[in-house]
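Visitor: Feature list, courtesy of Swiss-Prot:
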MUTAGEN   Asp160 to Ala  Lack of catalytic activity
MUTAGEN   Glu195 to Ala  Slightly increased activity as transcriptional repressor. Lack of catalytic activity
BINDING   Glu195  Mg(2+) binding site
BINDING   Glu195, Lys219, Pro220, Trp221, Asn263, His286, Leu287, Lys288, Ala289, Asp324, Phe325, Asn326, His414  substrate binding site
MUTAGEN   Arg290 to Ala  Lack of catalytic activity
MUTAGEN   Asp324 to Ala  No effect on activity as transcriptional repressor
MUTAGEN   Asn326 to Ala  No effect on activity as transcriptional repressor
MUTAGEN   Lys365 to Ala  No effect on catalytic activity
MUTAGEN   His414 to Ala or Asn  Decreased activity as transcriptional repressor
Amino acid sequence: MFHSPRRLCSALLQRDAPGLRRLPAPGLRRPLSPPAAVPRPASPRLLAAASAASGAARSCSRTVCSMGTGTSRLYSALAKTLNSSAASQHPEYLVSPDPEHLEPIDPKELLEECRAVLHTRPPRFQRDFVDLRTDCPSTHPPIRVMQWNILAQALGEGKDNFVQCPVEALKWEERKCLILEEILAYQPDILCLQEVDHYFDTFQPLLSRLGYQGTFFPKPWSPCLDVEHNNGPDGCALFFLQNRFKLVNSANIRLTAMTLKTNQVAIAQTLECKESGRQFCIAVTHLKARTGWERFRSAQGCDLLQNLQNITQGAKIPLIVCGDFNAEPTEEVYKHFASSSLNLNSAYKLLSADGQSEPPYTTWKIRTSGECRHTLDYIWYSKHALNVRSALDLLTEEQIGPNRLPSFNYPSDHLSLVCDFSFTEESDGLS
């Protein structure tokens, strides 16, 4: 079953590896062409149900869902897409199933199955956690949070035009296994995702069996709906482990700009730690993309901050905000978050020598318009109430390779960000 021991070992070592600074990691270069074809193993058992649902969704959505300009056309397109997707054929996916009636999945077994599907691909990239602890050890286990724009399948194969990425590297049946492998490798307690267009037929059914409770909020006018053979709208998804947290309240937020409702969304949930009883708010968002929309993003960010101000009762509840902000640190929306009365700090600044500089990139791709290397993804946190105990280091340029992302090694054009948080002693009275 373990066709790539190197791939297996790199995955299993990630979760409980000690927080050492930048252990040596192999610089794996992306192949210029797909590996030679070899006979593929039989379809893995745990992935079979999701594969069947995904296939049903593709076979039923064979036309472009034209969005048009009218409200009636919008809702018609949404209804058509959802009715032809796996969600309508599997209504149990529309709500989180009762975990008592759900057969759990062994994470190691699912990891083995993903590895079997990926046996012709090069091993996954090695990344290491950087120890950022400056205080005494916490009495409670840290809260591991993963932020990741996983790249909507419809956009990856359609609109995004990754000219240096072979079509074979974007095949969903293999790319979804790369995504799952990344999640299984780092085992986050909380998972914040953007560009999710396979929630109902892949992530919700599989992650719920791994013990996660999930929430999905699609974009009202998802660009995925304009792509032929789409799997429905993309949106934000938030998952948390039910054995660690209890959901206190949840809000789906459609962001506004200049009082107008926009196409961008956010999810904000207040969770209670079952072990300590402490509460905190976790939010995920994905702001408007493209150059020229800086003021629009700024307005969306201000709206999100106002919503979070209300949800956290004026910063009384500790807050973590994950997102693809589509904004460099020089943009106004970044400055709004950095100077907010919510007292937020960006976790990945702590990896820099001075603790004040963002990474040089969180996304690196080549499109028809040219090469793009930007820092767009962030994990913000309440610096008065939370400590960052460790953060997952980013891939090096050598690891990413000359053809950039996505690739046979890595499933998205954005890198995942992973941080371990603990409560400060001063935050005892805040939750």
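Cβ from N, Cα, C; glycine included.
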Visitor: Do you know offhand how many angstrom separate Pro220 (substrate binding site) and Asp324 (mutagenesis position) by C-alpha?
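Guide: Computed Cα spacing between Pro220 (substrate binding site) and Asp324 (mutagenesis position) is 18 Å.
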Visitor: Round to a whole number and give the Cα-to-Cα distance in Å for the pair Asp324 (mutagenesis position) and Asn263 (substrate binding site).
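Guide: The separation of the Cα atoms works out to 14 Å.
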Visitor: Using all protein chains in view, find how many other C-beta atoms are within 10 Å of the C-beta of Ala289 (substrate binding site).
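Guide: By my count, 14.
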Visitor: Which residue, of the mutagenesis positions Asp160, Glu195, Asp324, has its CB surrounded by the fewest other CB atoms within 10 A?
Guide: Asp160
Visitor: What is the separation, in Å, between the Cα atoms of Phe325 (substrate binding site) and Arg290 (mutagenesis position)?
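Guide: Arg290 (mutagenesis position) has its Cα 11 Å from the Cα of Phe325 (substrate binding site).
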Visitor: In whole Å, how far does the CA atom of Asn326 (mutagenesis position) lie from that of Asn263 (substrate binding site)?
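Guide: With the alpha carbons as reference points, the distance is 14 Å.
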Visitor: Count the Cβ atoms, other than its own, that fall within 10 Å of the Cβ of Asn326 (mutagenesis position), considering every protein chain shown.
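Guide: Here the count is 24.
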Visitor: List the Cα distance (Å, whole number) between Lys365 (mutagenesis position) and Arg290 (mutagenesis position).
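Guide: A Cα-Cα distance of 14 Å.
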Visitor: Enter the number of other CB atoms within 10 angstroms of the CB of Leu287 (substrate binding site).
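Guide: Taking all protein chains shown, Leu287 (substrate binding site) has 27 Cβ neighbours within 10 Å.
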Visitor: Counting only residues 6+ away in sequence within the same chain, which have a CB under 8 Å from the CB of His414 (mutagenesis position)?
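Guide: In sequence order, Trp148, Asn149, Ile150, Leu151, Asp324, Thr362, Thr363, Leu376, Asp377, Leu405 meet the Cβ cut-off.
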Visitor: Rounded to a whole angstrom, what is the largest C-alpha distance between any two of the residues Glu195, Lys219, Pro220, Trp221, Asn263, His286, Leu287, Lys288, Ala289, Asp324, Phe325, Asn326, His414 that the record assigns to substrate?
Guide: 23
Visitor: In the structure shown, which of the mutagenesis positions Arg290, Lys365 has the fewest Cβ neighbours within 10 Å?
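Guide: With the mutagenesis positions Arg290, Lys365, fewest surrounding Cβ atoms within 10 Å: Arg290.
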Visitor: Sorry to bug you, but what's the C-alpha spacing from Asp160 (mutagenesis position) to Arg290 (mutagenesis position), rounded to the closest Å?
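Guide: Computed Cα spacing between Arg290 (mutagenesis position) and Asp160 (mutagenesis position) is 12 Å.
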Visitor: Which one is it: of the binding-site residues Asn263, Leu287, Ala289, whose Cα lies the shortest distance from the Cα of Asp160 (mutagenesis position)?
Guide: Ala289
